[in-house]
Amino acid sequence: MLKKILLLALLPAIAFAEELPAPVKAIEKQGITIIKTFDAPGGMKGYLGKYQDMGVTIYLTPDGKHAISGYMYNEKGENLSNTLIEKEIYAPAGREMWQRMEQSHWLLDGKKDAPVIVYVFADPFCPYCKQFWQQARPWVDSGKVQLRTLLVGVIKPESPATAAAILASKDPAKTWQQYEASGGKLKLNVPANVSTEQMKVLSDNEKLMDDLGANVTPAIYYMSKENTLQQAVGLPDQKTLNIIMGNK
C-alpha cells in the first residue's frame, strides 16, 4: 500500500469556504485542515480533513453543539470513516501520481497495448531490479504486462553516468532490456560527464520517486482493481508479484 503521508502532502492547500460551526472550529484549531463536508449517518454532518500524516473525519451532532473527531462504524463493524478517507483523499491523490508517471520519461518493456501497466524505478547497479526484471518475463513476454522503467542513478557514484549511457543510446528501451538480460555486463558507452539533457531526466525521475515516498529500488507501482495506486518497494515475494502482474 502506498504511504499515506505522501499522498496527503500532495493535496492542495485550499481554504475551506464555509463558516465552520463552533465545535468544528475548535477542532480545526488543533491543526486540522478541513477539506470538505459530507452527509453522515444518524442525521449528523461530517467534515473531512487532514492532520499531519492522516486523513480525519469529524462528526457534528444534529443540534450543532457538539463535534466528535474519529472513526464511525456501522452495525456490521465496517469502518465508514476509513472508506470515505480512502475514496476522497488517498485514491484521487494516487491517480494524480499515476498521471505524473504516465507523463514522465520511461522505457517500455513489453507490448504497448498490454493490459496491465507496471511502473518501476530502477538503478543500473540494483541487483534486485535485475531479479524483478527476470521475474516479470513470463507476463511481459506473453503480452499480459508492460513494464515502464524510470531510470535513476542513486546506488553508486557510477550510477548516473551508466543510466545516462542507456538513455543516450540509439534505442534506450532495447538497450535497457539487453543490459538487464546480461546481468549488467552489457558494454555501454559510458560518458565521462553526464549531459544536461540526461541529467534532467534522471533528476526528474528521482524527484518523482522521492515524491512517491520510495528511497530504494526497485520501487514498483501499479493500480489495484479498485483503481487505487499501490506500491511495492524492494524485490516482491511470489504472492505480491502475482498481484502486481494482475493475477489477483
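Using the three backbone atoms N, Cα and C, a Cβ is placed for every residue, glycine included.
Around C126 (mutagenesis position), taking its Cβ as the centre, 24 other Cβ atoms fall within 10 Å, counting all chains. The mutagenesis experiment C126 to A is recorded by Swiss-Prot, whose note states: Complete loss of redox activity.
Under its mutagenesis entries, Swiss-Prot includes C126 to S with the note: No loss of chaperone activity; when associated with S-129. C126 (mutagenesis position) falls within neither a helix nor a strand when secondary structure is assigned with DSSP, and so counts as coil.
Neighbour count (other Cβ atoms within 10 Å of the Cβ, all protein chains): 25 for C129 (mutagenesis position). For the mutagenesis result C129 to S, the note given in Swiss-Prot is No loss of chaperone activity; when associated with S-126.
Annotation of the published mutagenesis C129 to A in Swiss-Prot: Partial loss of redox activity. Traps the protein in complex with ErfK, YbiS and YnhG; the original residue is retained in the structure shown.
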